[in-house]
Structures are given as structure tokens and as C-alpha cells.
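The following features are taken from Swiss-Prot:
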type	residues	note
ACT_SITE	Cys876	active site, glycyl thioester intermediate
DOMAIN	574-909	domain 'HECT'
MUTAGEN	Val140 to Ala	Promotes ubiquitination of RAC1
MUTAGEN	Gln173 to Ala	Impairs ubiquitination of RAC1
MUTAGEN	Gly175 to Ser	Impairs ubiquitination of RAC1
MUTAGEN	Arg353 to Ala	Promotes ubiquitination of RAC1
MUTAGEN	Ile694 to Asp	Monomeric; loss of E3 ubiquitin ligase activity
MUTAGEN	Leu704 to Asp	Dimeric; loss of E3 ubiquitin ligase activity
MUTAGEN	Leu706 to Asp	Monomeric; loss of E3 ubiquitin ligase activity
Amino acid sequence: MERAMEQLNRLTRSLRRARTVELPEDNETAVYTLMPMVMADQHRSVSELLSNSKFDVNYAFGRVKRSLLHIAANCGSVECLVLLLKKGANPNYQDISGCTPLHLAARNGQKKCMSKLLEYSADVNICNNEGLTAIHWLAVNGRTELLHDLVQHVSDVDVEDAMGQTALHVACQNGHKTTVQCLLDSGADINRPNVSGATPLYFACSHGQRDTAQILLLRGAKYLPDKNGVTPLDLCVQGGYGETCEVLIQYHPRLFQTIIQMTQNEDLRENMLRQVLEHLSQQSESQYLKILTSLAEVATTNGHKLLSLSSNYDAQMKSLLRIVRMFCHVFRIGPSSPSNGIDMGYNGNKTPRSQVFKPLELLWHSLDEWLVLIATELMKNKRDSTEITSILLKQKGQDQDAASIPPFEPPGPGSYENLSTGTRESKPDALAGRQEASADCQDVISMTANRLSAVIQAFYMCCSCQMPPGMTSPRFIEFVCKHDEVLKCFVNRNPKIIFDHFHFLLECPELMSRFMHIIKAQPFKDRCEWFYEHLHSGQPDSDMVHRPVNENDILLVHRDSIFRSSCEVVSKANCAKLKQGIAVRFHGEEGMGQGVVREWFDILSNEIVNPDYALFTQSADGTTFQPNSNSYVNPDHLNYFRFAGQILGLALNHRQLVNIYFTRSFYKHILGIPVNYQDVASIDPEYAKNLQWILDNDISDLGLELTFSVETDVFGAMEEVPLKPGGGSILVTQNNKAEYVQLVTELRMTRAIQPQINAFLQGFHMFIPPSLIQLFDEYELELLLSGMPEIDVSDWIKNTEYTSGYEREDPVIQWFWEVVEDITQEERVLLLQFVTGSSRVPHGGFANIMGGSGLQNFTIAAVPYTPNLLPTSSTCINMLKLPEYPSKEILKDRLLVALHCGSYGYTMA
């Protein structure tokens, strides 16, 4: 009866308190009953449960084998912690990682728990498995107040962890100033190295901790490298920590020159070193000038080494251009720069800032001497060539004028065997000497062209940084004009020099015109690489392109009004952000990514030539489009032409293909190439034939009575439009007919659509600079914009990958390619669009198809077959998910259903 009453009382208490009132007998179950109470510091409940229990307060549980005292110390449950200590909990018990309750209290800054643990003889010198003590944890987190209390109990403030690091090391690394001062005041060794030889100063510099580095240096810290020779300054420069470098230089001035010399080190990231120099140059005018002068001197030394034929060309070239880039960057960001309109000497004024270029004048003088020397040798060889030709003519007994003979080229072995004298030995000694001199000159050009061209590039960079944006240095233009013949000789000998060093051509139309014929003679692939290299210069690194998309930057468009909605969002978007990347989402659809972007360009390009907008008309061949001279029927036509230019510019910028082809004349307008009468054939073939007839025949006695004017329809009325001032009274004759044909061509092909062309180019040039696009002709521009018009199935097969179980020899794959061969060209285009999001193959074929993160081959992945299952695709990675169909017939049926019914629309996979 008494026992039953006791059980009833326990039940009542339990129900009233909504918890158990006694612990289970086994420790494992009991500890999980107590743990939440300890974490909540419910010390009365814990005390009551422990009072009538045999629970072991030192019982270790869980994966890390901690006791309840660990839990209390970790959570700051000071009342429960005291209770457990009074019950006999061991303050020095270590969990599986070697941590004691004191470690956990120190790590989390539980001051009261630490004090109580110390009262109960917690050992502050115990290390965990990594060698960390309680003071290490306090130093890591900068808990200076607690450190003051604890350090008096520590036997060795320089106790090391497993890596030989003391509390001072970690406090310096994390930038805790007061903690560092406390440790130093307590006798910490300021120069103590860890196992790799790194001192506290080294640790402070490794994370750019300027303040802790300054404290250490003020207290006499030594500037010491680690065991690998890496110095604190090396770490500061590697991290771009300009402020910390500044502190090091204050205490060790010799390090200034060390930083300057680091500009030659290819292993150091240029952008980090540039950050350091930028910060240092902002500290004072004198330091700014000192940095620039020092960089100019180093650049001059490197430039002269580059001009030495015994030096390593590649290493010296990279070093010179690297130094000059940094020099120009620092020069521009100074207090006086071209961007803020303050004169810097480019008008001839000898300001202090212009004087920093003085050391470089030695290099430019050497460059000029080299070019003059080569020009002299070239001129001498030309004279010798004429003399040699005369000698050869005399030997043959000919009376022809030497001027009619092609310029002399040094003959190869045996080339004199056909001379009338019959043997090589009969060649005059003077002739041999001149030939050798010519060969020597060619050898000198071969050996020096790249070196001199690199110095020319450096010269251009230095001239440009002294000029306001958009202006080319008159001095540099004069330099190129002076050495025009030699530079063209360099380029003719090695055309790659243009792409490697003559970047100035892209920024100066006057100079570009001198070399354009040479540039356009270079392979299309090389010009494409040069185009995109400079188009994307100055944009974020490639690893930043795939950063998470900002929701505000997504172009949200409506599929049912894609033209107008796209025009609206693109006109409002940030142009610079659109250059970096495009994110498109169709209203009401979830999908995003490169596949959606490709589809957007594909559909939008078709809408641009939609007759409803009256922007473009179809040419005579029915396959290309030309701006519509009557587009004014659409009140917004010029805004729409500007938008069309933006879309084509964006597509070219991001290597996306558009699904339209334009007339040759329109491509010429984009490129700035004059049209000719042959271009008229695209809009009026019969009229083009008439123009051709005029040019091919003598019209003197035909009585055509043509004048330099034409009749044209202006709002339904015929009006006479002069081709030039007073054209109505100027007769077309045999002598001026070519001018007439050109002027009437310009009227039909240019003047009639000039406002439309101007609006289009305004949008196009927002993304594609005119100086870059002129690298191509009209045929190449079509390839860049629209890709290859035909799909080469053999090339498709060659550049396809297989995954998820498929291999090239599998029957399903064999059937698939047989089906691709059988279907129409239009269905192949649908298949390509179904998988990649684009209906065009880029120039270079399927090997150049782009995916979400660069080049991505067409891929076919195996999918288990179920009846009626259709193929699906992942357009971002150009992947066709093809079920393992049991027969070719079923495969073809299901594939065509997917192509004709599922080519548009995106959902999340």
C-alpha cells in the first residue's frame, strides 16, 4: 500500500511538471534526459533528478565522448556547471578530440564558467589532440579580458600546438590587437618560429593584419623569412595587402626597392602587386613620384635586356610589358590624371609627373636607333638589288631596262647555275658580297622584329597613359609614320606580331588604315581570337562570369510578345552588365540558363524580320533581308532598329548565333565598307544588270540623255532626286558613267535607308566597337553572326560524346544517326534546336558549340525505355536524353514527335 502511494505521488509530480521526476537506471538513457536541462541551465530540475540517482556525472556519451560538464561549459550553463562540479565532475576530463570543459568555455567566451572551472582546479596547460590550450582558443577569438584572467594561471605563455604555433601566432593572424598586446605583456616570445619557421610577424602579414604587424614591429619584432625563404613582404604582396606593406616599409625602408623589383616576378599575381603599388602611391605626392620613377628605371633596364639578342625573348618581353602595365596604372590613378583634366605633360609642359618618364627616354632612344639602323640596311639592300639586277642583265647580254625587272631576292644554293656564265664560281665577288649583306639584313630582322615590336608596344602604352581617354598620342603617331616601312617589313615577315604587340592599331583608325591590308590577310581564326580578346579585355575574370545571377539582372520576357517585351527590358538594362552576361526567363516558365538564352536569341532574330514590324524586307533571292526604306510606316521604327542593333551586338559579344541572314550590302554598312553596283542585285537584279551594261559598253553615241538625277516615289508622287548638287543638269557621259553608277548605287543602297542604318549601328556599337568589327569582311561577319547555313551530319557524328551507358557502336546510336541522315534538313535544324537551343552551327562546326560554361560537345545520354517515352534534352549542356528504344522505327517516330511538339518551352528538370 505504501509503495503504491509513492508511485502515485511520482506520477502526479511528473504530470504536473510535464517531465520525468527520476532518472532511468542506465547512464546512456539518463544522460539524454539530463542534457537538454543542462543546456537550458535548469539546475533545480537537474539537482532533483541527481539527488536520488546513481548516475555517473563523468559519464561520456555521444560520438565525441563528452560529459555533461562539457555541455554546461560549452553552453555557458554556469549553475549546472557548479552543480556538476560539486557532484564530483572531473574538470580535466578530455573528450575524443582532447578538449576539456575549460577549452570549450574559452572557445565560446564563457567567462563565469571559466572562473568556476579554475576554482575547481581545471588545468590551463592541458593540450587537445592538436596541441591547442585554452589560451590558444582565447587568442583565436580575441577574448582579451578572459585572457588577462587566465594567463596568470599559465605556466608557459608560449606553449605550442602541433604545428609549433603559439597563442601569439594565432592572435596576430586574426588581427586581435589587444590580445597581442596582452600576450606580449605576459612575456610571449615575439620572434618565436613555428615548425616551418614562420614568426608572429609572418602570420600577421599572411592575412594583411596591418595593426598587429605594427604592434609587433614597434616592439622590436625581427623581419625573418620562413624555412622556404618566403618573407612577410612576399605574403603581403601575394595577398595585395597594401596597408601592411606600408607598415613594413616604415620600419624597413629597404623593402621599397624589393617591392619594385617584384614587378619582374612572373610568379606574383599582377593584380595583387598592382593593388599594393596603388595603395603606396596614394600616401604622398613624393612617394607617388618615387614609385613611378623606380618603375620607369626597372622598365628601362628590362627593355635594354630585351633588345639584347642574347637574352631570353619570352621572359624579358613578359617582364617589360608587365612592368609597363603597372607603371601606367599607377600613373593614371595619381592625383593628377588625364581623366580629371589636369595637365600631365602631354601638352609639352614639364611637370613633375611628366618627368617620371625621363628614365624611359633612354629605352625609346635605343628603339629609335634600332629602327633607323634597320631602315638604312633595307634601303641599302634595295640599292644593291638594283645594282645586282644590272650585273645579271649584263651577264646575260640583255639590253632591258633594270627597272622592269622584279626586285632582287637573295637566291638559294645553285641558283646561279642557269646563268650564261654556266658555273657558280663565275659569280663576281662584289655580287656575292651584296647577296651576303642582304641575307644578313634579313637575319637581323628575324632576330629583332619580335623584340623591337614588344618595346614598341611598351612605348605605345606609356604614350597613351599620358593622354586623355579616346585620344592617340601625337608623338606615337609621328613615331609610326616615321618607321612605317620597317614596321610593315616586320609584319610581312611575321604577321603574328600584329596580334601579339600592335594592339595600338585597334585604338587609332589612322594607324589601322596603314596595316589593314596586312591584317585582313591573316587567318580568320587568328582575327577572331584577337577580336574576342580585346572585346572582353577589362571585363571580370572568367571565374566571375558564372557567379549567382542577381534577380534584378534577369531579362523577364513574354513569349507571346517577345519582340516588344524584349525591347523594353533591354532598353532599361545596364549595358555593362549585359556585356558580362545575360540571364533570360520567359514569363510563367521556370527554366533559366544558356539553353534559354540561345532560344531567346533564336526566336528574337526571327521576330526582327517579322513583316508586321516593317523593319526589313526580303531580298530578291528570298533568303536574305535588307532594311526597309519604308519602315517609317511604323512610328517606332528607329527605336526598333536600334534594338535590332543591340540584339545582334549582344549575340556577337556572347558568341550566340542568330537565325537570320542579311544582304551583303547591309553587312558592309555594319563594317563601314562602301557599297558598289553589284550589291544592287540583292534588291533589284534587273536594275543591277542595267548598271553593269552601262559600265561594259560605250554610251557615247547611244543618246541615253541620262543626267545625274533619278525619279523616285515619295509618298505616292514621283520626284526627281539629284545624285549630286546640280545633278539634274549634268549629263552622264562615257567619262563620268562610273561616278554615275556609284552615286545611284549609294542612293538605292545607302541614302534611302540612312536613318535606319544609323539607328541600327547606334545599338550595335553599344556592344561591338567599330574598330574591332572592321577586322572582318562582309562574308566573315555573316559567319560570325549566323554560323554555317548547312548541317554537316558527318561533322556532327564526329563531335558527339556518349554517356550513361551509350557507346558509339550501340544499336540505338546506330539507328539514331541513320534517322538523322534520313530526315529533312529542316528536321535536323529542329533536332539541333531541341538539344542546344540554337538552330545554327557555329563557324568551325560542331566542335565549337558552346555550353553553359564554354565549349560543350553534343552529348547523347542513355535513358531506360518505357512505352511511348519521348526523348528529352538539357540545353545548357547540349545533352539529348535518348531512351533505349527497341527498334529504329519506334526511335524515329518518338524523335519526330518530340521535335515537332516539344522544341519550345522550358521547365525545371
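The backbone N, Cα and C atoms fix where each Cβ goes, glycine too.
All features noted in Swiss-Prot, drawn onto the structure.
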residue : record                                     : DSSP (3 states)
Val140  : mutagenesis position                       : helix
Gln173  : mutagenesis position                       : helix
Arg353  : mutagenesis position                       : helix
Ile694  : mutagenesis position                       : helix
Leu704  : mutagenesis position                       : coil
Cys876  : active site, glycyl thioester intermediate : helix
## Note on the structure
In chain order, residues whose C-beta lies under 8 angstroms from the C-beta of Gly175 (mutagenesis position), counting only those at least six residues away in the same chain, are Ala204, His207, Gln209, Asp211, Thr212
### Query
For Cys876 (active site, glycyl thioester intermediate) and Arg353 (mutagenesis position), what Cα-Cα distance in Å is obtained after rounding to a whole number?
52
### Task
For Val140 (mutagenesis position), just count the other CB atoms lying within 10 A of its CB, please.
18
### Query
Which of these recorded positions has the least crowded Cβ, counting other Cβ atoms within 10 Å: Ile694, Leu704, Leu706, Cys876?
Leu704
### Task
Find the shortest Cα-Cα separation between Gln173 (mutagenesis position) and the mutagenesis positions Val140, Arg353, Ile694, Leu704, Leu706, and name the residue that gives it.
Val140
### Task
Please average pLDDT over the domain 'HECT' (574-909) for the predicted structure.
85
#### Entry: Cα separation, Leu704 (mutagenesis position) to Val140 (mutagenesis position) (Å, whole number)
97
### Message
If I take the alpha carbons of Leu704 (mutagenesis position) and Ile694 (mutagenesis position), what is the distance between them in whole Å?
### Response
10
### Summary
Leu706 (mutagenesis position) to Arg353 (mutagenesis position), Cα to Cα, whole Å, comes out at 65
### Summary
Quick note, Arg353 (mutagenesis position) and Ile694 (mutagenesis position): C-alpha atoms separated, nearest Å, by 64
### Task
Let me know how many other Cβ atoms fall within 10 Å of the Cβ of Gln173 (mutagenesis position).
21
